[in-house]
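Reviewing the structure listed below.
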Amino acid sequence: MVLFFQIMVWCIVAGLGLYVYATWRFEAKVKEKMSAIRKTWYLLFVLGAMVYWTYEPTSLFTHWERYLIVAVSFALIDAFIFLSAYVKKLAGSELETDTREILEENNEMLHMYLNRLKTYQYLLKNEPIHVYYGSIDAYAEGIDKLLKTYADKMNLTASLCHYSTQADKDRLTEHMDDPADVQTRLDRKDVYYDQYGKVVLIPFTIETQNYVIKLTSDSIVTEFDYLLFTSLTSIYDLVLPIEEEGEG
């Protein structure tokens, strides 16, 4: 029994060391899995307590303070290591989560949104919108070129992809983690966001033909970008009648 718990303690210490190393090397991925990591951490406590209780059933009543000490130790490690908490008031032992990093990330996101919005406004005022009409393919070509022009200025990649046949659907989703799930969402006309925030797929229909607007980025693509680029398609429609009247 003693040997078992000694091995378990050293495994936990090794696991904590691995966690610290992973945080240095793969900080973003570790943050994504933080909820699962913390659940695993407390599961280890429960398993250890159950093993000890199995061999010493009366210990829960005669040595309950041992359970309490270990539980507090797990909670403190969770607070200081996993939640990056620090002591705010030494006398009151008050703990709070360090939110500085979160605020910095939010500030960066805000600046990114503002820069993209400014670029969007500048392009609308200074870049001509060339309209293609006469057929569905011509209209789609015009939309595709418009999206690519704006995306290039915003450090994004945009394309209008065919999505009518099963071959089109398979081609679009072949590199996705779960192609069937992505296709199901797009068939329901739901916007798809990948779990890493790098890809957004937006269902788009031109008369009887189905398309998907694909937005990708090396940094992040959000609902904000989805709204900007879908508004471009509406602007394109507003310009189209003017061009047609001019031809008449």
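Keep in mind that glycine also has a Cβ here, set from the backbone N, Cα and C atoms.
Every residue here is the original one, so none of the noted swaps is modelled.
Copied over from Swiss-Prot, here are the features:
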- Arg38 to Gln: Loss of toxicity (MUTAGEN)
- Leu103 to Phe: In mut9; sporulation efficiency decreases by about 4 orders of magnitude (MUTAGEN)
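In this view, the densest Cβ surroundings among the mutagenesis positions Arg38, Leu103 belong to Arg38, judged by other Cβ atoms lying within 10 Å. It is 22 Å from the Cα atom of Arg38 (mutagenesis position) to that of Leu103 (mutagenesis position).
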